[in-house]
Amino acid sequence: MPGGLEALRALPLLLFLSYACLGPGCQALRVEGGPPSLTVNLGEEARLTCENNGRNPNITWWFSLQSNITWPPVPLGPGQGTTGQLFFPEVNKNHRGLYWCQVIENNILKRSCGTYLRVRNPVPRPFLDMGEGTKNRIITAEGIILLFCAVVPGTLLLFRKRWQNEKFGVDMPDDYEDENLYEGLNLDDCSMYEDISRGLQGTYQDVGNLHIGDAQLEKP
């Protein structure tokens, strides 16, 4: 089959041409939009990149103030490397504005959407700059210390009281003391109280135990 042999011979050439056209030389120039904004603290460094698919592009950065429309864009010069990196070693308030890159390759010009650089004052660091895990461990240690301070003194007092009771015999029963409980009372006063209580017992009668016919109530 001569037709089949010719097709097999042309297959490597077709693969080579397809690979060459799929390479960077046959692709259209494309520039990534990039982040819409970048926030940097005052005095820190900032980096802006211009991502593109060019092989040897000519990258130029432009700058404009968003608040001043009448002020024309200012060219900042070429970027560094194939990504056209724009580097600020120390950012200040004058660096605020809109930055975009312009890529030229083979007379084809592309621009990025632009990135607005925000410069803010650094956030003051707290007095105790600790993570949440460290704070939780400190709170747990404080709880254990408070529990220790509450339980240990009370336990020591209980053991001390028990030791005193065992040493001086406070809790031991004393039969002699129970027998002489009323030793200090005056016997004359006791007999007088008994006479008075006995005299009051006959003043009132139990009405429930009396018969109706024999009921004779005493006059007050």
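Cβ coordinates come from backbone N, Cα and C, glycine included.
Substitutions noted, but not modelled.
If you take every residue in the domain 'Ig-like C2-type' (29-117) and average the pLDDT, you get 85. Under the heading domain 'Ig-like C2-type', Swiss-Prot lists 29-117.
The domain 'ITAM' feature in Swiss-Prot is assigned to 171-199; the stated evidence is sequence analysis.
According to Swiss-Prot, the mutagenesis experiment Y176 to F carries this note: Increases tyrosine phosphorylation. Inhibits phosphorylation of BLNK. Impaired antigen presentation; when associated with F-204.
As a published mutagenesis entry, Y182 to F appears in Swiss-Prot alongside the note: Strongly reduces tyrosine phosphorylation and pre-B-cell differentiation; when associated with F-193. Abolishes constitutive internalization of BCR.
Mutagenesis annotation in Swiss-Prot: Y193 to F, described as Strongly reduces tyrosine phosphorylation and pre-B-cell differentiation; when associated with F-182. No effect on constitutive internalization of BCR; the structure shown retains the original residue.
Per Swiss-Prot, mutagenesis R198 to K is noted as: Associates more strongly with SYK. Increases calcium response upon BCR ligation.
Annotation of the published mutagenesis Y204 to F in Swiss-Prot: Has little effect on tyrosine phosphorylation. Reduces pre-B-cell differentiation. Abolishes binding to BLNK. Inhibits phosphorylation of BLNK. No effect on cap formation or BCR internalization. Impaired antigen presentation; when associated with F-176; the original residue is retained in the structure shown.
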Helix, strand and coil residue totals from DSSP for the domain 'Ig-like C2-type' (29-117) stand at 3 helix, 43 strand, 43 coil
